[in-house]
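Below is one structure, written out as structure tokens, with a few remarks after it.
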Amino acid sequence: MVNIPKTRRTYCKGKACRKHTPHKVTQYKKGKDSLSAQGKRRYDRKQSGYGGQTKPVFHKKAKTTKKVVLRLECTVCKTKHQLALKRCKHFELGGDKKQRGAAISF
């Protein structure tokens, strides 16, 4: 279980800052695939008409987790940069902190 706070003081590369400032932390999410990308246009053209599936469908999945990517936004100049963490099964953003000597509950 990885628990990351919602704010973090870290270095800002923005031209206005170039120093340590508070950053707002969010989790990176993949955007929607563009229908006008060259590969998608080619694939759709190839798929149309008779002949079934024309390219191999990938089945040999090897990884069980994805790397968590944090999106850090500077609260001063609004510059954004990304930071990759290690792989983990459970990721939490801004969850409760662990208490010393507290009983474990599931």
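Residue numbers in this text run from 1 along the chain shown.
The backbone N, Cα and C atoms fix where each Cβ goes, glycine too.
Note that the coordinates shown come from a computational prediction; the quantities given were computed from them, not determined experimentally.
According to DSSP, Pro56 (variant position) is assigned to coil rather than to any helix or strand. What Swiss-Prot says about the natural variant Pro56 to Leu is this: In strain: JEC39, JEC55 and JEC60; confers resistance to cycloheximide, an inhibitor of polypeptide elongation.
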Residues that sit under 8 angstroms from Pro56 (variant position) by C-beta distance, when 6+ apart in the chain: none
